[in-house]
Each structure stands twice: as structure tokens, then as C-alpha cells.
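Summarising the annotation, Swiss-Prot assigns L-tyrosine binding site to Arg77, Arg78, Asn145, Gly147, Ser148, Thr151 and lists similarity to another entry as the type of evidence. Per Swiss-Prot, L-tryptophan binding site is recorded for Asn145, Gly147, Ser148. The domain 'Chorismate mutase' annotation in Swiss-Prot covers 7-262. Under its mutagenesis annotations, Swiss-Prot gives Asp233 to Ile or Thr the following note: Decreases activity regulation by tyrosine and tryptophan.
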Amino acid sequence: MDTAIDLSDASKALDLANIRFQLIRLEDTITFHLIERVQFPLNKTIYIPGGVKIPNEQISLMDYLLRETERLQSRVRRYQSPDEYPFFPSALEKPILQPLDYPKILHDNDVNVNETIKTRYVQDILPAICPQFGGREDRGETQENYGSAATCDVSCLQALSRRIHFGKFVAESKFQKETEKFVALIKAGDRKEIDEAITDAKVEQKVLERLALKAKTYGTDPGFPEQSGPKIDVQAVQDMYKEYVIPLTKVVEVEYLMQRLKGTQWE
């Protein structure tokens, strides 16, 4: 899909300054999508297989909408982009557009944490971030905005997936800058040391501080900052990054690097 990074130029795609810009841009995207989602209650029913009756289907409403969205978007090349990873790869179809000519940017790998992202989103992130609406229970299909909530979920999940899997670009860039160091760590199979080598605690703290400021700023009506109240729980957004987004990104980076030597002169 459209991106601030020129993925047709491998050198630009692996420039850490460009990657950082894209990750900051994705913070905006994720925050705005979450603000849209918290207009609605949790609506647990839409995550239960069969909770909403769908003809000839036994999956949840959210999974159904996510799968069919990916099916449609695959026709316009979304998943030909090296920074996009589907939750339902078997649903993808042949694009109606001619393929884009992407250079080889990433080393061949099969790292995909979408199932974990989806599980954490449904079980942990949403319950923490969705308002209680006076503690009311899910009132059912005819009284709740199930379709709108699930549509927002699709946008949130796709943005989170893209942000987390962008760790591959970070890992490849770091590998190319410190090849000898990472080759030794990879050959030793030392995931802990690799994790420490890719971690910058100061940068992570800046990310969390910036994200909290964005959630507070974007979630406040500038015309009525005192009367309107926050649109989203700032702490919950920050906690989401601290507990899930950053750790899962590092899992992607480490597992990508563990496969980085396959088929190379270092294998």
C-alpha cells in the first residue's frame, strides 16, 4: 500500500532515518484508529466464533470482516508490498493491477506474528482501552454497532501488524551496519544477546513519551478542551506499546535475524 518510504529503492527503505520516520507516522495511524474504535463498547460477541450468525461460516464477525477485507485489498496489490502481512493468507487473490517492481529488500524469512497480535488485541488491548459505557453489558446484535466496531478493529489490526513487522526492516538495516557482530550472535544462537544488541532503552522511552503526548493531543477537542474530556485512555495506549507493540517488534527482529544467514556465505 502507499507508504512514506520508497520501497522501490532498497537503500532508502533500509535507511534508519527513513524507517524511524515511518514508525513515527504509524504511531499517528494507530492512535487515530484506536480513537475511532473506542467510540463503541467492547462488544465481546463479535470476537466469538458463531457469536454472530453468518451464513455458511463458523468464524467470528471480526475474523470474517478481516478476511474479506484482505481478500478485496489483495486484488489491488496490498500484499505484494514487502511491509504488509495478511492475517488470512489463504484468502488472498490475484491482483487486478500489474505487479509493482520491488527490489529485494529483506532476506527470505517466514516470520509472522499476526496470530499473536490478534490474540493480544482481543484479549488484552481492547478490554483495557474500550470505555465501560456505564458498565452496561453487550446488548446484542440489534442494539450494538457490531459492524462499525469490527470495521474499526480491521483498521487497528492492520496498522498494528504493519508497525510490528516493520521490525524486519530495522533488523536488516542493523545487520548491514554491524554484519560481523550479528553473524557471530546468530551463529551462537543467542537470542538474548541479539535482543540486547537491538534494544535501545532511551529510544523506547522516547517512543512511549511521544505516544502518550499524541494520544492526549489527538484525543482532546481543541475547541472544547476542558468540557469534552479525553476521547481515549492515554495510559492504556501507552501501555499497549510498552507491553505488546515494542516487545512483539523485538520478537520479529530477533526471529528475522535468526533466519538471516540461511543461504548466505555465513551459513
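Placement of Cβ uses the backbone N, Cα and C atoms for every residue, glycine included.
Location within the structure of each feature annotated in Swiss-Prot.
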residue: Arg77; record: L-tyrosine binding site; DSSP class: coil
residue: Asn145; record: L-tyrosine binding site; DSSP class: coil
residue: Thr151; record: L-tyrosine binding site; DSSP class: helix
residue: Asp233; record: mutagenesis position; DSSP class: coil
With a radius of 8 angstroms around the mean position of the C-beta atoms of Asn145, Gly147, Ser148, what other residues of the same chain does the L-tryptophan site pick up?
Phe40, Glu144, Tyr146, Ala149, Ala150, Thr151
Count the Cβ atoms, other than its own, that fall within 10 Å of the Cβ of Asn145 (L-tyrosine binding site), considering every protein chain shown.
14
Site diameter for L-tyrosine, Å, by largest Cα distance between Arg77, Arg78, Asn145, Gly147, Ser148, Thr151:
30
What number of additional C-beta atoms lies within 10 angstroms of the C-beta atom of Asp233 (mutagenesis position)?
18
